[in-house]
Amino acid sequence: MGKEQKEKKDGNLSIKEEVEKELNKKSTAELFRKIKNEKISFFLPFKCLPAQHRKLLFISFVCAVLSGGTLPFFISVFGVILKNMNLGDDINPIILSLVSIGLVQFILSMISSYCMDVITSKILKTLKLEYLRSVFYQDGQFHDNNPGSKLRSDLDFYLEQVSSGIGTKFITIFTYASSFLGLYIWSLIKNARLTLCITCVFPLIYVCGVICNKKVKLNKKTSLLYNNNTMSIIEEALMGIRTVASYCGEKTILNKFNLSETFYSKYILKANFVEALHIGLINGLILVSYAFGFWYGTRIIINSATNQYPNNDFNGASVISILLGVLISMFMLTIILPNITEYMKALEATNSLYEIINRKPLVENNDDGETLPNIKKIEFKNVRFHYDTRKDVEIYKDLSFTLKEGKTYAFVGESGCGKSTILKLIERLYDPTEGDIIVNDSHNLKDINLKWWRSKIGVVSQDPLLFSNSIKNNIKYSLYSLKDLEAMENYYEENTNDTYENKNFSLISNSMTSNELLEMKKEYQTIKDSDVVDVSKKVLIHDFVSSLPDKYDTLVGSNASKLSGGQKQRISIARAIMRNPKILILDEATSSLDNKSEYLVQKTINNLKGNENRITIIIAHRLSTIRYANTIFVLSNRERSDNNNNNNNDDNNNNNNNNNNKINNEGSYIIEQGTHDSLMKNKNGIYHLMINNQKISSNKSSNNGNDNGSDNKSSAYKDSDTGNDADNMNSLSIHENENISNNRNCKNTAENEKEEKVPFFKRMFRRKKKAPNNLRIIYKEIFSYKKDVTIIFFSILVAGGLYPVFALLYARYVSTLFDFANLEYNSNKYSIYILLIAIAMFISETLKNYYNNKIGEKVEKTMKRRLFENILYQEMSFFDQDKNTPGVLSAHINRDVHLLKTGLVNNIVIFSHFIMLFLVSMVMSFYFCPIVAAVLTFIYFINMRVFAVRARLTKSKEIEKKENMSSGVFAFSSDDEMFKDPSFLIQEAFYNMHTVINYGLEDYFCNLIEKAIDYKNKGQKRRIIVNAALWGFSQSAQLFINSFAYWFGSFLIKRGTILVDDFMKSLFTFIFTGSYAGKLMSLKGDSENAKLSFEKYYPLMIRKSNIDVRDDGGIRINKNLIKGKVDIKDVNFRYISRPNVPIYKNLSFTCDSKKTTAIVGETGSGKSTFMNLLLRFYDLKNDHIILKNDMTNFQDYQNNNNNSLVLKNVNEFSNQSGSAEDYTVFNNNGEILLDDINICDYNLRDLRNLFSIVSQEPMLFNMSIYENIKFGREDATLEDVKRVSKFAAIDEFIESLPNKYDTNVGPYGKSLSGGQKQRIAIARALLREPKILLLDEATSSLDSNSEKLIEKTIVDIKDKADKTIITIAHRIASIKRSDKIVVFNNPDRNGTFVQSHGTHDELLSAQDGIYKKYVKLAK
């Protein structure tokens, strides 16, 4: 066991180790030094403001300072008011002056708030756009080290910190600082000795703050890394949900999630404990200062009375004024410090953003770079290169070759030998480590303007990425960069004061003449839909697109999930060709196409290659696609062998090539080059061997026939190639709308209902609906932590009662100041009491804050885990919905749950504290002076209501945004609100980063996101004004209330109704309560946001999956007894999310046990859907799809009783369902049997454990190679992993890496080539030892040698391990040895059925069979 555990440890880099590795880039001491020595400008967040907004900042600052300066005046007359009330003198003139000051404070605070809200909106927008521009223009090494999920997570986190730290919190700092300084200076002038005595604890508070701040920063930095890791786990799991479900990997993902969250909680709780300790110390030390003040103030009065201080008229009224002044200034400090902490977080976040914004990319943009009249030649000279993430692995060894205009070049070689990296170097995603890339003999690629260079390149990658947009816009994206030039010019003209933006405009404008710029703008204006249609016809997708209900406006879905792989690839080809590039790069451009589509697209590519002004570069494993290239370069990363084997046997050559020649760690080089014919002459050459491995064996009897027959066949093929057979090819019409939904512009029912017309202010002040009872699940979770809740309860009891008791002691102390006989005794007594209160306050506040945060973290972790777990186990139709994209769901899991914690969980404690404080204060106040207490209670309730209305603005803003989502702002073809959401657009851009860079869409997306931000902020001016008015009232309300209280108290005292002493006791208790009420109401906005988040969280949390692997029901399976026979009987199927598209029509066939069954058909004919049904991603049970016959718009309605989907006309959506003639009912029915038992009757987990699937686009996770291979089988040892790696022909490559099986594959496996990813996926599938192996284009990304090895391995596995194999492939060579080949066909678009089935030879013998035509096209 010890050895196995060691092996597992060696091969498994834990989450903690990964994060510690990240932290160790800087030692702990270095981190402390950095925190200490970072010289960050205090006004850094405002650095990006243009001149006009800086004027607003100055106005806001001045008004905030003047507003705070009004408070010292109130304190200065406080003693006079007390004196006049005791003497019965008139105080009305003083009250009127206080009211006047209150009005001034109201106006000043309102102006300050309005200006700051405008500034905050501008800052957040500018920082976001500058961050995005910088990220978009970074180099490939940067993006290797900073995956999109991390960049997006960091951006959200940092902007949230900036948003929290500026705005009203920033002006609060200056307002209250002004009050603090004014009061403190006044107190010093009044009596410096007493003031200094009271404030002697300030240095200690400062030292504690510095020490605590260092500890908090370090722990929060660590916790942020773990939080980023958690987000990466969530996003990858949702992106690869089909892989997770098919391998029953939910528990594996959840375990990694729990581990990451555990470490996050550990470090965040350390930070929270230090913060709680700091808060407790501040509260306790402030009360200690008052104990000193009470004692020393008495000493001064006594000494003054005995003439120890000559000429000192210091008396009790002076002590009261100073104590109150310092008391309020101290309270100002307690408000300032948390806001300063928030602002310091904003400073640090801004600094982190500017580290990215100011980062100079390794591949510079070359503002003044050269532009060339043409591109005639590209030459690699002794190029060496390694990736920054794997510096020990050299990719190339003195690579040299030349590419010339008008020629076509192909690069071939084993997977991982660096073919795709050549393309990345040409695109200048990276620069060579050594050597040069020379253009036109004399221009180094580094000296050429980067944006201009990339504008001349069209790319079709191996794994095409499309945006969640329409087909039309996806094709147009290649020319949208031209639109950016015009949009950016207008933008910069309007923002001429912004240096950063001007610099970027200079980048473009300096690289071309005004005439060129004008021509490009003119060229963009001519991009018409007809151009899109023309290019679609060239790549043969026009018929397919035209058959869709929305045609070119059809949305492709998140990650193009509504398209098959072949459809995505052809749209990607159309996008590249639309650009008419000077350099056309085709990286496995036809790897996902069926033979017929490949032939047609390849013919188009061949036509394009004839362009005399274009360099065409092709990478392909299908060597038939490159035979007409002018030059073929064969790359190898193996050691040269002088002993060539003369044996012509393919297998022997293959074995020699792979086993005798070891991988060369010094990098790849060109081992052969030439035309197809010249390379084929070398019988022992690698290229010749690769060709032989891909040859398709025709029927032996046909091959042995007469030469004339062969010649005729050859002639027929040539005729078809030249066009004589084109009609026949086109007659095989392409019906590929399996995965396309009817994406008509779907409007929500609520958007069509007439909204209640309520005036704005009435809407603000009307009563809210009660919170949903469902919130009890959160409260229940909170109170499940009984020990923590008990500690919080007692700490609230203590802390809630201490302030009113302190207020009572304060009032009694004031009374003793006029009782000179007992003055010394009473002051000593009250000083001791306050010291005891200070100790109790320190303990209670520390415990309350720490356990409040502790429960919050526990609840957040639990809620996040439950939501993530419930989402993971949903059926696939849930993820097919546009509202459930990975980006949206991950936001729900992270942001919404966090808002629930801060807005509900944490605020419960604060609210409970306030209730306790309020109840004690009211009891005391009513006891001493019921009349004053009643009036003040009424006034405070009105004041609190105003606070609540201000807080509701946040919620109303969100509601208004939702109400306005139906208006069209962008050039999208859908009304879906995602396209108007900046977060969604950023998610799109970051996930498709390579495409954004390739097609120069950096500025396009920045402009699009800017419009989305402007739309989001649209119409907020009135709301800002109302918020400013309410803020002004909140700042001046205390002055108005006190003025009224003094007037009312004076009135009652004059009438003899109450005593001055009782009035003071009642008043002081309410002063403390009112100050805490303001703190409570300032958090009200968080509560409203939390309730909004709960409305999103709760439906996802309680949603029951219709196909749940957690269900233990069903027939349990003994794996050893399963034979593996699969029967498909009369299956009719439509996707619930795409009800108008029939997928299958009475589909029936059998996959025999222990045999290999291959499925072939055109792209989009439903081949992959069969595997989805087999894995029970979708069910055929009780699914009814009801369509309205005259449907124009769709609205989904899920009927939970019979699991049916009802789609109705939105405009007629009502309680009446209409007559039966208005609807057409389709049933998903039929059976899929495994060993003669319906698969729905089996236990779902047991069923999926019988299968292993290797998909066309394999999904790997951001883990080590070892962890990825053992995914789905956690009990596997390192030896098991190594064994299957040899089967998958990937072991030699892994062993050549510095970290071997511990090598991390990067986010989504991006650190590996396509072929390497696919071989690891094959190893992962084999490790599960499945009874049924599903191969969906499993070898599409492999080189010929690896493909042959894998095919041989698969045959051996089938023979030795009793496995049923079901394979989908477009390469006929990979399926010709199958026991049965099933041909899918969908000629009338009414659903796919089985056209024919049989062996390869049987199907070839059929006259005019579709399969025979496929074989012909594959030659």
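Glycine is treated like the rest: Cβ placed from N, Cα and C.
If you look for the noted substitutions, you won't find them, since the model keeps the original residues.
Per Swiss-Prot, the feature domain 'ABC transmembrane type-1 1' maps to 58-345; the stated evidence is sequence analysis.
Where Swiss-Prot documents Asn86 to Tyr as a mutagenesis experiment, the accompanying text is: Decreases ATPase activity.
According to Swiss-Prot, the mutagenesis experiment Thr199 to Ala carries this note: Increases ATPase activity. Using a 10 Å Cβ-Cβ cutoff, Thr199 (mutagenesis position) registers 21 neighbours.
The number of other CB atoms found within 10 A of the CB of Lys217 (mutagenesis position), across every protein chain shown, is 20. According to Swiss-Prot, the mutagenesis experiment Lys217 to Gln carries this note: Significantly increases ATPase activity; when associated with Q-220 and Q-221.
Here Swiss-Prot describes Lys220 to Gln as a published mutagenesis experiment; the accompanying note says: Significantly increases ATPase activity; when associated with Q-217 and Q-221. The number of other CB atoms found within 10 A of the CB of Lys220 (mutagenesis position), across every protein chain shown, is 19.
Record note (Swiss-Prot) on the mutagenesis of Lys221 to Gln: Significantly increases ATPase activity; when associated with Q-217 and Q-220.
DSSP assigns Phe331 (mutagenesis position) to a helical segment in the three-state reduction. The note that Swiss-Prot attaches to the published mutagenesis Phe331 to Ala is: Results in less ATPase activity when stimulated with mefloquine or halofantrine, indicating the role of the residue in mefloquine and halofantrine binding.
Here Swiss-Prot flags 378-662 as domain 'ABC transporter 1', drawing on sequence analysis.
According to Swiss-Prot, the feature Mg(2+) 1 binding site maps to Gln462. A simple way to gauge crowding: the CB of Gln462 (Mg(2+) 1 binding site) has 24 other CB atoms within 10 angstroms, across all the protein chains here.
Among the mutagenesis entries in Swiss-Prot is Glu588 to Gln, noted as: Abolishes ATPase activity and xenobiotic transport; when associated with Q-1337. In the three-state DSSP scheme, Glu588 (mutagenesis position) falls into the coil class.
There are 20 other Cβ atoms within 10 Å of the Cβ belonging to Ser1034 (mutagenesis position). One mutagenesis experiment named in Swiss-Prot is Ser1034 to Cys, and its note says Decreases ATPase activity.
Neighbour count (other Cβ atoms within 10 Å of the Cβ, all protein chains): 21 for Asn1042 (mutagenesis position). Quoted from Swiss-Prot, the note on mutagenesis experiment Asn1042 to Asp is: Decreases ATPase activity.
Annotation source Swiss-Prot lists domain 'ABC transporter 2' at 1126-1416.
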Here are some mutagenesis positions: Phe331, Glu588. Which one has the most Cβ atoms within 10 Å of its Cβ?
Glu588
Lys217 (mutagenesis position) and Ser1034 (mutagenesis position), distance between Cα atoms, whole Å:
32
Among the mutagenesis positions Thr199, Lys217, Lys220, Lys221, Phe331, Asn1042, which ones place their C-alpha within 10 angstroms of the C-alpha of Glu588 (mutagenesis position)?
none
When distances run from the Cα of Lys220 (mutagenesis position) to each of the recorded positions Thr199, Phe331, Gln462, Asn1042, the nearest one:
Phe331
Surrounding CB atoms that lie within 10 Å of the CB of Lys221 (mutagenesis position), all protein chains:
18
Can you grab the distance from Thr199 (mutagenesis position) over to Lys221 (mutagenesis position)? Cα atoms, rounded to a whole Å.
33
Restricting attention to the domain 'ABC transporter 2' (1126-1416), give the mean pLDDT.
77
Provide, as an integer number of angstrom, the distance between the C-alpha atoms of Lys217 (mutagenesis position) and Phe331 (mutagenesis position).
25
Alpha-carbon spacing, Phe331 (mutagenesis position) to Gln462 (Mg(2+) 1 binding site), which is rounded to whole Å:
64
